[in-house]
Amino acid sequence: MTTMTVHTMGVHYKWQIPEVLRQQLWLAHNLREDLVSLQLAYDDDLKAIWSSYPDVAQAEDTMAAAEADAVALSERVKQARIEARSKKISTELTQQLRDAKKRLKDARQARRDAIAVVKDDAAERRKARSDQLAADQKALYGQYCRDGDLYWASFNTVLDHHKTAVKRIAAQRASGKPATLRHHRFDGSGTIAVQLQRQAGAPPRTPMVLADEAGKYRNVLHIPGWTDPDVWEQMTRSQCRQSGRVTVRMRCGSTDGQPQWIDLPVQVHRWLPADADITGAELVVTRVAGIYRAKLCVTARIGDTEPVTSGPTVALHLGWRSTEEGTAVATWRSDAPLDIPFGLRTVMRVDAAGTSGIIVVPATIERRLTRTENIASSRSLALDALRDKVVGWLSDNDAPTYRDAPLEAATVKQWKSPQRFASLAHAWKDNGTEISDILWAWFSLDRKQWAQQENGRRKALGHRDDLYRQIAAVISDQAGHVLVDDTSVAELSARAMERTELPTEVQQKIDRRRDHAAPGGLRASVVAAMTRDGVPVTIVAAADFTRTHSRCGHVNPADDRYLSNPVRCDGCGAMYDQDRSFVTLMLRAATAPSNP
């Protein structure tokens with residue numbers, strides 16, 4: 001058995017994107033847009049097939065009417081709350097909205113039932129349309145690769161990402177959530193890929209093979225400087241930095257039919273094991289403010305880790321609560337003491353016994369993210385003021401041409417994106433008008449604020465995610481079994497929004513703190529670390545444990561009282577912390593002897 005792993009290498013921040021790479025990103029973007037167009041046309045044709053059946057068409061008419069009623073009532077409720085400056089409004093109006101949503105839900109189910117009746121009859125027509133979609137997608141390969149310059153591995157990567165997005169959207173629709181594919185403009189970001197082909201029985205594509213300048217894959221991917229991981233662990237940090245600075249050579253499509261390569265100055269932080277079988281690599285280019293960043297992701301197959309069979313059982317329950325030190329995102333408990341590193345004890349809190357505690361996202365991260373939001377707010381206000389100035393100037397003067405056409409004040413009044421005004425500032429920079437100086441002064445300041453905003457946000461989120469990875473590493477190094485609850489943060493958030501009576505500003509502040517803490521990210525890091533290190537992971541249903549008192553076993557009612565902490569148990573009358581009770585029950589269920 002083997003496991004897939006991805007090693008990421010950062011590309012030097014001063015590296016300039018070559019024109020051949022920019023062209024490949026542009027082709028990959030156009031391919032993705034064509035795939036979206038084909039999929040949207042397929043969805044429309046599939047809907048037309050269902051609508052051709054009278055019963056389904058009638059159900060769709062009913063659903064459309066119910067949806068229109070629900071939207072209209074939602075707007076009335078929204079307006080009533082604005083006028084009342086409170087969540088508490090007419091009970092009759094809110095009941096009408098609930099009834100409208102219930103009718104819409106029933107109408108959607110009626111359509112699904114009508115489709116189920118004619119599903120077999122429409123099978124041939126659906127299959128024919130699916131075959132046509134597959135043929136259209138296949139034809140794009142000839143357009144972009146055989147007759148164009150896009151590298152075939154990049155084509156496969158874009159197509160795989162597209163199919164993954166289609167499956168995700170189908171799953172969201174099946175759960176009743178609105179979702180659809182959208183077109184995007186090209187901003188210079190994207191992904192290109194290479195794949196290392198190997199015939200059955202051929203030697204593995206090991207790091208040593210890729211480090212060989214005369215190796216089999218030298219014209220696809222060459223990663224020099226490989227160091228055995230055991231030797232790497234014995235090197236100092238300075239030695240690792242120096243040894244890890246290598247230049248990767250990677251295939252990058254073609255220009256007029258001629259193969260092209262690019263050189264990537266990367267920093268390696270860890271090396272793959274000697275027996276790893278490297279299957280390919282992706283160069284991911286992202287845009288941070290107005291600057292491009294790149295990273296190289298190398299994918300490989302490695303042998304499975306030996307499963308862990310000894311160690312304490314650790315239970316982890318997600319949530320979010322405000323504390324003096326930050327936002328508590330989880331409660332944990334172990335059946336044996338855990339050794340928490342000194343540097344993490346302010347984040348992974350532990351009691352005197354060393355068997356339980358909470359995980360807290362430091363308040364400094366919240367303050368840093370709040371600062372970036374304040375910068376974004378300042379930029380938005382400055383943009384509004386600039387828009388008014390440009391509109392006023394255009395109303396009183398004859399405007400210079402913009403993109404070979406006169407620019408109207410009514411057009412600029414509709415602009416919302418800062419990029420539009422930045423483009424206008426560049427276009428009118430040297431025309432000698434008063435408005436050009438105003439535009440350029442705004443652009444010069446906004447560019448700096450945008451960089452501060454995005455870099456500050458990126459660093460704060462990176463700090464949070466790194467803390468989560470460190471916590472996951474601490475648990476995986478010591479635990480023999482990990483229990484994680486299946487609490488859905490999104491569902492809890494939506495439920496809280498529906499029932500809250502707090503002012504909108506207060507609720508938005510709570511939502512921002514929850515989003516900044518991202519409890520789900522901690523669970524993802526823990527599960528990934530356990531899977532990598534061979535530690536068994538069990539997902540525990542949170543449905544009953546959240547309301548059960550661990551001391552007396554009483555299951556309390558599911559009402560709003562139990563959103564606060566602590567609460568009083570209706571069974572024994574004692575006050576208790578429901579989060580600590582939850583992890584206690586998780587451990588008790590895991591260690592209880594199974595019935596024969």
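Glycine is treated like the rest: Cβ placed from N, Cα and C.
Just so it is clear, the model here is predicted, and its values are computed rather than measured.
Under its mutagenesis annotations, Swiss-Prot gives ARG111 to Ala the following note: Less than 10% of target DNA-binding in vitro, in vivo no change in silencing when crRNA targets a reporter gene promoter, strong disruption of silencing when cRNA targets downstream of reporter genes. Loss of target DNA-binding, disruption of all gene silencing; when associated with A-112 and A-126. Long-range Cβ neighbours of ARG111 (mutagenesis position) (same chain, at least 6 residues apart, Cβ-Cβ under 8 Å): VAL56, ALA59, GLU60, MET63.
Using a 10 Å radius centred on the Cβ of ARG112 (mutagenesis position) and all shown protein chains, the other Cβ atoms total 12. Here the residue is the original one, but Swiss-Prot notes a mutagenesis experiment at this spot, ARG112 to Ala: Less than 10% of target DNA-binding in vitro, in vivo no change in silencing when crRNA targets a reporter gene promoter, strong disruption of silencing when cRNA targets downstream of reporter genes. Loss of target DNA-binding, disruption of all gene silencing; when associated with A-111 and A-126.
The secondary structure of ARG126 (mutagenesis position), as reduced to three states from DSSP, is helical. Sequence-distant neighbours of ARG126 (mutagenesis position): residues of the same chain at least 6 apart with a C-beta under 8 Å from its C-beta are LEU46, ILE49. Quoted from Swiss-Prot, the note on mutagenesis experiment ARG126 to Ala is: Less than 10% of target DNA-binding in vitro, in vivo no change in silencing when crRNA targets a reporter gene promoter, strong disruption of silencing when cRNA targets downstream of reporter genes. Loss of target DNA-binding, disruption of all gene silencing; when associated with A-111 and A-112.
In the three-state DSSP reading, TYR141 (mutagenesis position) counts as helix. Around the Cβ of TYR141 (mutagenesis position), 17 further Cβ atoms fall within 10 Å across all displayed protein chains. Among the mutagenesis experiments that Swiss-Prot reports, TYR141 to Ala is described with the note: Loss of target DNA-binding in vitro.
TRP152 to Ala appears in Swiss-Prot as a published mutagenesis result, with the remark: Loss of target DNA-binding in vitro. Around TRP152 (mutagenesis position), the same-chain residues at least 6 positions away in sequence with a Cβ under 8 Å from its Cβ are TYR141, CYS145.
The note that Swiss-Prot attaches to the published mutagenesis ASN156 to Ala is: Less than 10% of target DNA-binding in vitro. According to DSSP, ASN156 (mutagenesis position) sits within a helical segment.
Within 10 Å of the C-beta of GLN195 (mutagenesis position) there are 19 other C-beta atoms, taking all protein chains into account. Mapped onto three states, the DSSP output places GLN195 (mutagenesis position) in strand. Per Swiss-Prot, mutagenesis GLN195 to Ala is noted as: Less than 10% of target DNA-binding in vitro.
The mutagenesis experiment GLN197 to Ala is recorded by Swiss-Prot, whose note states: Less than 10% of target DNA-binding in vitro. Sequence-distant neighbours of GLN197 (mutagenesis position): no residue of the same chain at least 6 apart has a C-beta under 8 Å from its C-beta.
The Mg(2+) binding site annotation in Swiss-Prot covers HIS317, ASP579 and rests on experimental evidence. Around ASP579 (Mg(2+) binding site), a 10 Å sphere centred on its CB holds 21 further CB atoms from the protein chains shown.
In the three-state DSSP scheme, HIS549 (Zn(2+) binding site) falls into the coil class. Neighbour list (HIS549 (Zn(2+) binding site), Cβ cut-off 8 Å, at least 6 residues apart, same chain): ASN556, CYS569, GLY571, CYS572, ALA574, TYR576, SER581. The Zn(2+) binding site annotation in Swiss-Prot covers HIS549, CYS552, CYS569, CYS572 and rests on experimental evidence.
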Q: Return one of helix, strand or coil for CYS572 (Zn(2+) binding site), based on DSSP.
A: coil
Q) Measuring Cα to Cα, how many angstrom lie between ASN156 (mutagenesis position) and CYS552 (Zn(2+) binding site)? A) 57
**Q.** Neighbours of HIS549, CYS552, CYS569, CYS572 excl. site residues, C-beta within 8 Å of centre, Zn(2+)
**A.** ARG551, GLY553, HIS554, ASP570, GLY571, GLY573, ALA574, TYR576
Q: Specify the nearest of the recorded positions GLN195, HIS317, CYS552, ASP579 to ARG112 (mutagenesis position), where nearness means the distance between Cα atoms.
A: HIS317
